[in-house]
Amino acid sequence: MATLKPSFTVSPPNSNPIRFGSFPPQCFLRVPKPRRLILPRFRKTTGGGGGLIRCELPDFHLSATATTVSGVSTVNLVDQVQIPKGEMWSVHKFGGTCVGNSQRIRNVAEVIINDNSERKLVVVSAMSKVTDMMYDLIRKAQSRDDSYLSALEAVLEKHRLTARDLLDGDDLASFLSHLHNDISNLKAMLRAIYIAGHASESFSDFVAGHGELWSAQMLSYVVRKTGLECKWMDTRDVLIVNPTSSNQVDPDFGESEKRLDKWFSLNPSKIIIATGFIASTPQNIPTTLKRDGSDFSAAIMGALLRARQVTIWTDVDGVYSADPRKVNEAVILQTLSYQEAWEMSYFGANVLHPRTIIPVMRYNIPIVIRNIFNLSAPGTIICQPPEDDYDLKLTTPVKGFATIDNLALINVEGTGMAGVPGTASDIFGCVKDVGANVIMISQASSEHSVCFAVPEKEVNAVSEALRSRFSEALQAGRLSQIEVIPNCSILAAVGQKMASTPGVSCTLFSALAKANINVRAISQGCSEYNVTVVIKREDSVKALRAVHSRFFLSRTTLAMGIVGPGLIGATLLDQLRDQAAVLKQEFNIDLRVLGITGSKKMLLSDIGIDLSRWRELLNEKGTEADLDKFTQQVHGNHFIPNSVVVDCTADSAIASRYYDWLRKGIHVITPNKKANSGPLDQYLKLRDLQRKSYTHYFYEATVGAGLPIISTLRGLLETGDKILRIEGICSGTLSYLFNNFVGDRSFSEVVTEAKNAGFTEPDPRDDLSGTDVARKVIILARESGLKLDLADLPIRSLVPEPLKGCTSVEEFMEKLPQYDGDLAKERLDAENSGEVLRYVGVVDAVNQKGTVELRRYKKEHPFAQLAGSDNIIAFTTTRYKDHPLIVRGPGAGAQVTAGGIFSDILRLASYLGAPS
């Protein structure tokens, strides 16, 4: 503090500067010409010598010369003090929802306090809905609606209640005094508007900007209550903008910087609460920064201060890759370049207004989008990443997608356009003359046509202007048509890496094609920051989901439908539940079950069924089963890159759907043997489709449950080996029966035991007939290249002929012991020869035939060594001729069968790009 007496002269010795405070060197000023300045915060105090004048000088470095002060509070300073600039500043902007009520204002104050930056400038919007309320006041007054008075009272009450909840004592009295004074002035102004029936733009801007004044004042009081020094800034005193012809404003950075220095010299503080949205013209007329003006205010202030960063606080966790209201899978983007953010903003993404980015780009100041209601979310950083940024190289080439709806496409076409200078100028001159805005332009390289998109509300004026301007060309035939295509939308794909990544456009258009979406027009600049397409408005959401899924969902994200939630299907669902998190985290395999259907009820979901509750949900919320709706849900109602139906039934009707599913691009996985062992012509048609398409059909579990029988056979064939013979025990039930048909036990006794243990089908005749084994033989034969049908196989049935006509399972089981003698004799004969009986299927590839029969094997033969329900398959090939290749293991049971199906699902994922 300096103390000056009247007629007292202060002279710096040797012209050295007087040092006040300890600001950084960049704030140290030496200006040769003295300037006259009224010092801030003078106050008189009592004391000897006729009264002292105390001058509290702000914390600056000054170069000063002093003059005599004779009873006046003036002194000659070398120059006006400049505000310090640089990374010591952080700028925050809080939108209307952030200061929507008293508690939220407290939350904002807490964020400010917890920011460890040396200096902070905070830009605030009006409280939520207040700006709309202010403009509504103006509209009502202009239309001479007396309710403007009650509406003004509502504005007053909203702020009065908020202030009373936040403030007390002198702070409350001071704020309410300012508030009531402002309301009184507004009432007079609105009365004038009411009488005139009109309000000028500057008049309206002045009225509308009061919400920011009140919220900034309240917040500054709240921050000061915590003990921190804080000043509030009316940015109309600082920000100077020039109106443009497009009803926008351009900042005058030079003049604004001067006024900021002047303001700071009078109001030094390390925390400044500034009004957003409002500014002044060079003539000091109040104005606004128009749409998203508070964001723009923060960006301008950040640039003026050369701040470390500008944080935009809002009510979302950051910038999404697409509108989350339209795309469930939209993700928060960690980083965006300035160009990417600008492009996404231009094309309608709710990020920032494009002009907000311009001021900070000048000084490479990052913008951070944060959620005031979720402080743990890191948000999105908008900055210019280094060209060699490793993380950037690993990201998808497309950062995000945005759409603009309610557009119309105008196509100007004609052979007379080619090579004629000025045609494009004339076209877009017409657009300018009617005040329309061109959103996108596309021109054929032949110059035969130009098409462009404009807002639909402006298309009639534009088309009429064009037809008037080119009427002679239309009559002469130089132009063939001026066509208007209404009800359009623009879809833009944005990404800085698109410029260096081949195939992005191919991927984009293939995704649209798969979704059956037609593209009306295409535009891409040479910078390749965006690819823009025009589509039907009705296809806008569908297209957005399609392209987003193609770029942002892993190629190993599978939309799954499970048919048959019986024993096998239920076990599979439980296995998926237990393993899903591990697969997603460690292998990037995202399995989403969108449908479960039985014969009577089905359960569908758009985002994925909760597999921890699928039984409960199916029972409580299941609807009537409908395979067409089920298929549509799994494949047609979303844009997950891949769809797969898993058929866990033994139903021929379900198997008959495979061809249609594969043709639609749905992968099929199944243990159901009916399709591969059915009529040969249908099987060949199915396999032909599979070979010609890129859709996969896996059926490992049809033969060996969880054993790798099919994959082993294919591996032999694909590596050039030749199959001579396949022989095996491939029925877990019949393996169990003959492994236990020993000693004095009767065959019927073993069958009864197996049935009671759940090893057989509900009707054991389904196992004993040999049909199941025969189907497996047919599958193996066809895999080996043999064209066999079930009718071509001799099958040894273990069902006694007289019992085939039994009308019930009970009757069959009751009469079965009567026929134990024949099998007992065969077993005894085998034992007398040192052999055992085994029920086997045989593929004789050399002689092009197959059989299902009861055979005898030496006790040292691998087939005689089985136990329980194990299966065993022996492959005799040109490579494995003397010693067959043997695959052995459990061949029955819900767990191993479901495991075999699960293995096929993971195999499909690996084919689609999952890491090995």
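Indices start at 1 and increase along the chain as displayed.
Every residue, even glycine, has its Cβ placed from backbone N, Cα and C.
Per Swiss-Prot, these features apply:
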MUTAGEN   ILE441 to Ala  Loss of threonine sensitivity for the aspartokinase activity and decreased inhibition of homoserine dehydrogenase activity by threonine
MUTAGEN   GLN443 to Ala  Loss of threonine sensitivity for the aspartokinase activity and decreased inhibition of homoserine dehydrogenase activity by threonine
DOMAIN    493-570  domain 'ACT 2'
MUTAGEN   ILE522 to Ala  No effect on the inhibition of aspartokinase activity by threonine, but decreased inhibition of homoserine dehydrogenase activity by threonine
MUTAGEN   GLN524 to Ala  No effect on the inhibition of aspartokinase activity by threonine, but decreased inhibition of homoserine dehydrogenase activity by threonine
BINDING   ILE568, LYS600, THR649, LYS673, GLY758, GLU761, GLY893  NADP(+) binding site
BINDING   GLU761, ASP772  L-homoserine binding site
ACT_SITE  LYS776  active site, proton donor
- Query: About how far apart, in whole Å, are the alpha carbons (Cα) of ILE522 (mutagenesis position) and THR649 (NADP(+) binding site)?
  - Reply: 47
- If you tally other C-beta atoms within 10 angstroms for each of the recorded positions GLN524, THR649, the top scorer is THR649
- Message: What does the structure give for the C-alpha distance between GLN524 (mutagenesis position) and GLY893 (NADP(+) binding site)? Integer Å is fine.
- Response: 57
- Sequence-ordered recorded positions within 10 Å (Cα) of the residue listed as 'active site, proton donor', taken from ILE441, LYS673, GLY758, GLY893, are LYS673
- Whole-number Å distance between the CA of GLY758 (NADP(+) binding site) and the CA of GLN443 (mutagenesis position)? 72
- Task: Tell me whether LYS673 (NADP(+) binding site) sits in a helix, a strand or coil according to DSSP.
- Result: coil
- Fewest other CB within 10 angstroms, which one of the binding-site residues GLU761, ASP772? GLU761
- Task: Just name the winner among GLY758, GLY893 (the binding-site residues) by count of other CB atoms within 10 A of its CB.
- Result: GLY893
- For the domain 'ACT 2' (493-570), the number of residues DSSP places in helix, strand and coil: 36 helix, 20 strand, 22 coil
- Task: Express the distance between the Cα positions of GLU761 (NADP(+) binding site) and ASP772 (L-homoserine binding site) as a whole number of Å.
- Result: 11
- Message: Radius 10 Å, atoms counted are CB only; among the recorded positions ILE441, ILE522, ILE568, which position scores highest?
- Response: ILE568
- Task: Using a 10 Å cut-off, grab the number of neighbouring Cβ atoms around the Cβ of LYS673 (NADP(+) binding site), all chains included.
- Result: 21
- Query: Within 10 Å of ASP772 (L-homoserine binding site) (Cα-Cα), which of the recorded positions ILE441, ILE568, THR649, LYS673?
  - Reply: LYS673
- Cβ atoms other than its own within 10 Å of the Cβ of LYS600 (NADP(+) binding site), all chains, total 8
- Message: Please report the three-state DSSP label of GLY893 (NADP(+) binding site).
- Response: coil
